[in-house]
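Lifted from Swiss-Prot, the feature list:
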MUTAGEN   T43 to Q  30-fold decrease in ability to inhibit Kv1.1/KCNA1, and no change in ability to inhibit both Kv1.2/KCNA2 and Kv1.3/KCNA3 potassium channels
MUTAGEN   K49 to A  Very important decrease in ability to inhibit Kv1.2/KCNA2 potassium channel, and important decrease in ability to inhibit both Kv1.1/KCNA1 and Kv1.3/KCNA3 potassium channels
Amino acid sequence: MNAKLIYLLLVVTTMMLTFDTTQAGDIKCSGTRQCWGPCKKQTTCTNSKCMNGKCKCYGCVG
């Protein structure tokens with residue numbers, strides 16, 4: 001019983017985290033500062049990171 005509940009919580013948490021991040025199109029970057037502008041236009045937040053040469057935007061909290 002507990003194993004099923006833990007597995008369900010793990011799946012739900014993974015799905016929530018997956019849908020929280022979005023790619024900022026095909027914007028190439030070499031540093032996180034280059035992602036702030038494009039991510040602010042998409043998500044109204046500057047929460048972003050340059051990963052593998054592409055911008056990744058994170059949604060606002062709150």
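Indices start at 1 and increase along the chain as displayed.
Including glycine, each Cβ sits where the backbone N, Cα and C put it.
Just the original residues are modelled here, none of the noted substitutions.
Mapped onto three states, the DSSP output places K49 (mutagenesis position) in strand. The mutagenesis positions T43, K49 differ in how many other CB atoms lie within 10 Å of their CB, and the one with the most is T43. Cα of T43 (mutagenesis position) to Cα of K49 (mutagenesis position): a distance of 13 Å.
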